[in-house]
Amino acid sequence: MADVYLDNNATTRVDDEIVQAMLPFFTEQFGNPSSLHSFGNQVGMALKKARQSVQKLLGAEHDSEILFTSCGTESDSTAILSALKAQPERKTVITTVVEHPAVLSLCDYLASEGYTVHKLPVDKKGRLDLEHYASLLTDDVAVVSVMWANNETGTLFPIEEMARLADDAGIMFHTDAVQAVGKVPIDLKNSSIHMLSLCGHKLHAPKGVGVLYLRRGTRFRPLLRGGHQERGRRAGTENAASIIGLGVAAERALQFMEHENTEVNALRDKLEAGILAVVPHAFVTGDPDNRLPNTANIAFEYIEGEAILLLLNKVGIAASSGSACTSGSLEPSHVMRAMDIPYTAAHGTVRFSLSRYTTEEEIDRVIREVPPIVAQLRNVSPYWSGNGPVEDPGKAFAPVYG
């Protein structure tokens with residue numbers, strides 16, 4: 001029986017069509033695009049086509065607004081650090097408490113260097129308070145960096161409105177759209193977004209390639225200096241094969257956009273309904289009415305998410321957990337804590353993230369496998385007694401966060 005992969009928010013498999021498009025650029029069209037000979041010209045033309053494909057996916061006005069990078073993290077760092085370098089008189093950054101570590105870790109570093117960092121809180125559904133956000137848009141803010149969609153819950157933020165408010169206040173706005181691109185329509189030419197990050201491996205393209213969208217006229221300072229590549233904005237010989245793959249991925253993302261929002265969405269809903277109909281004391285986290293079509297984050301109370309994942313893996317199902325113990329801490333993820341999910345549930349969150357390759361048969365299999373795994377783990381849980389939770393879970397195991 002084939003394995004079931006439901007961890008597509010972590011990475012996606014590369015489309016066969018994309019692999020085939022990339023192969024010639026390893027062994028046949030291998031020239032440096034900066035070279036004047038035909039080998040270089042062939043690659044240069046292919047890069048231009050890929051740039052235009054990404055431009056179309058993002059709805060950007062100019063293909064020159066597309067800068068190829070190595071990954072989403074590089075794009076995020078470039079955007080934020082550029083905004084600060086271009087405006088040395090401004091010392092404040094606005095972000096959220098639920099950002100990806102690519103942004104949060106950088107903001108923590110900036111805070112240690114003397115910058116003021118405002119981290120916007122979220123409510124129990126992972127939503128932002130726009131009035132609070134607007135009150136922070138002062139003359140000292142250099143950049144706002146807010147993710148378009150949360151990688152754990154799939155909750156979508158009102159990015160267009162937030163960008164407009166920032167732009168009206170004369171503040172640069174950046175969004176990490178790594179999870180959103182290809183799943184929700186984006187029309188940058190009619191938005192107030194100044195900078196946007198994406199990465200290839202969330203789009204069925206290879207790892208090691210990303211994009212920073214930079215609106216024409218936005219003040220910019222390069223992170224990498226050296227050659228003239230990317231119009232002098234990102235030095236280094238282009239990763240041609242991967243960029244070509246990303247271009248094809250952008251074309252296919254447009255082709256499958258409706259599929260993502262209909263068929264994939266329906267499978268995600270079926271997965272949630274099937275599990276919740278059988279498993280008591282479980283619920284979906286995030287905003288069920290405003291989220292990515294492929295993401296289901298389910299909290300299974302009174303058990304550990306990692307234990308669920310290990311048992312799912314034994315039966316050939318790959319998912320991920322929101323409760324990270326990689327640092328030796330028993331705390332759940334920063335996203336669950338920010339949403340004030342009860343500790344008895346936050347420790348048991350599992351994220352199922354689908355793709356256009358996910359089948360109904362695979363979803364049916366997951367629906368069959370999850371309930372007995374949850375029951376098995378609850379039978380040995382200190383929080384569980386018989387057919388329900390103990391009277392006072394806090395006495396069974398003290399929470400490790402307040």
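Backbone N, Cα and C atoms are what each Cβ position is placed from, and that goes for glycine too.
At each noted site, the model still has the original residue.
What Swiss-Prot lists as active site, cysteine persulfide intermediate is Cys325, and the listing cites experimental evidence.
Summarising the annotation, Swiss-Prot assigns pyridoxal 5'-phosphate binding site to Gly72, Thr73, Asn151, Gln179, Cys199, Gly200, His201, Thr237 and lists similarity to another entry as the type of evidence. In this structure, His201 (pyridoxal 5'-phosphate binding site) is part of a helix by DSSP.
The [2Fe-2S] cluster binding site annotation in Swiss-Prot covers Cys325 and is backed by similarity to another entry.
Experimental mutagenesis at this site is recorded by Swiss-Prot as Cys325 to Ala, annotated: Loss of cysteine desulfurization; loss of reactivity toward alkylation.
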Pairwise C-alpha maximum, in angstrom, for the residues (Gly72, Thr73, Asn151, Gln179, Cys199, Gly200, His201, Thr237) that bind pyridoxal 5'-phosphate according to the record: 30
Thr237 (pyridoxal 5'-phosphate binding site) - helix vs strand vs coil (DSSP): coil
Conformational class of Gly72 (pyridoxal 5'-phosphate binding site) under the three-state DSSP mapping: helix
